[in-house]
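Input: a single structure, listed below in C-alpha cells.
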Amino acid sequence: MGEKKNEGDNKKKGGDNKKKNETPSITVVLKVDMHCEGCASRIVKCVRSFQGVETVKSESATGKLTVTGALDPVKLREKLEEKTKKKVDLVSPQPKKEKEKENKNKNDEDKKKSEEKKKPDNNDKKPKETPVTTAVLKLNFHCQGCIGKIQKTVTKTKGVNGLTMDKEKNLLTVKGTMDVKKLVEILSEKLKRAVEIVPPKKEKDKENGNENGEKKKGGGGDGGGKEKTGNKGGGEGVNMMEYMAAQPAYGYGYYPGGPYGYPIQAHAPQIFSDENPNACVVM
C-alpha cells in the first residue's frame, strides 16, 4: 500500500512540473511593411517556421501581422528582422523593460516641463506659431503597398496633422505645419518617382485676372492714341474722306503710221508752161 501511494504522489508531481514548464499561448501583434501579396506570403512562411507558432494572420493593407502560440515576442521580432531585413515593430504585448523605460521618459519629460514653467522667461516675446497649411501633391499610386508606404512616410514627417488620398486623380492632400518642399524631397527619394505640388485654385484665378487686366489696359492705350491724332485735325478731320492718289504714269507714245501707198504718175503742173496758152506769163 505504501508503494502505491508513493507512485501516485510521483505521478502528481510529474504532472505539476509539466504544467509549470508549459508556457501559455499568447497573441502577438507585429507591424511589418508588406508591399504586395507575395511579400505577405513570404513573411507568413518565415513566421510559421519558428518554434511554438500556432496560427498566423496577415493584413497587407495595414501591414499588421497577428501570431498566436507559446513563444517569446521579443525573440520573434528580432529573428523576423534578421530574415526579412525589414523593420518590425512590436505592437503588443510590449516587454516590461520597454514599459519601464517609457514611464521613466514620461516622468523625466514632466519634470523638465515643470522646471521650464518655474524658470522666469528672459524674453517676454512669444514665438510665432507656424500657420496650418494644406498642400496638394500629385504622384502615381501603383498598388496598395505603395499607398501604405506613402502613408507611413507622410505620417512620420514632422508637423503633419492629417492626410487624405484620392486614388482616381492620384492626389495626396496633407494638412499641418510641415515644410512642403522637404516633404516632396522625402517622398521623391523614398518612392523614386516624380512628386509635383499642385497650386491652389485661387492663385490660378488671380493670375488669369491679372493677364486679362493687362490686355485691357494695353487696348485702351491704343484707342487713346488714335483719338489724339484725330483731334489734331479739328472738325474737318472727322468728315475727311481718305483716298489713294494715283501715281503719274510715264510712257513713250508713238503716233500711228499711215497706210502703205504706191506713187501715182501725174502730169506736171502747166501753170507756168510755155506750151499752155492759158498759162501765166512772168514779165
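Keep in mind that glycine also has a Cβ here, set from the backbone N, Cα and C atoms.
Pulled from Swiss-Prot, these are the features on record:
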- 25-88: domain 'HMA 1' (DOMAIN)
- Cys36 to Gly: Loss of zinc binding; in association with C-39; C-143 and C-146 (MUTAGEN)
- Cys36, Cys39: Zn(2+) 1 binding site (BINDING)
- Cys39 to Gly: Loss of zinc binding; in association with C-36; C-143 and C-146 (MUTAGEN)
- 132-195: domain 'HMA 2' (DOMAIN)
- Cys143 to Gly: Loss of zinc binding; in association with C-36; C-39 and C-146 (MUTAGEN)
- Cys143, Cys146: Zn(2+) 2 binding site (BINDING)
- Cys146 to Gly: Loss of zinc binding; in association with C-36; C-39 and C-143 (MUTAGEN)
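Cys39 (mutagenesis position) and Cys146 (mutagenesis position) have their C-alpha atoms 13 Å apart, to the nearest angstrom. When DSSP labels each residue, the domain 'HMA 2' (132-195) comes out as 25 helix, 19 strand, 20 coil, counted as helix, strand and coil in that order.
Cα of Cys146 (mutagenesis position) to Cα of Cys36 (mutagenesis position): a span of 9 Å. The Cβ of Cys36 (mutagenesis position) lies under 8 Å from the Cβ of Ser60, Cys143, Gln144, Gly145, each of which sits 6+ residues away along the same chain. A simple way to gauge crowding: the CB of Cys39 (mutagenesis position) has 18 other CB atoms within 10 angstroms, across all the protein chains here. According to DSSP, the secondary structure content of the domain 'HMA 1' (25-88) in residues is 24 helix, 19 strand, 21 coil.
For the mutagenesis positions listed here (Cys143, Cys146), the lowest count of other CB atoms within 10 A around the CB belongs to Cys143.
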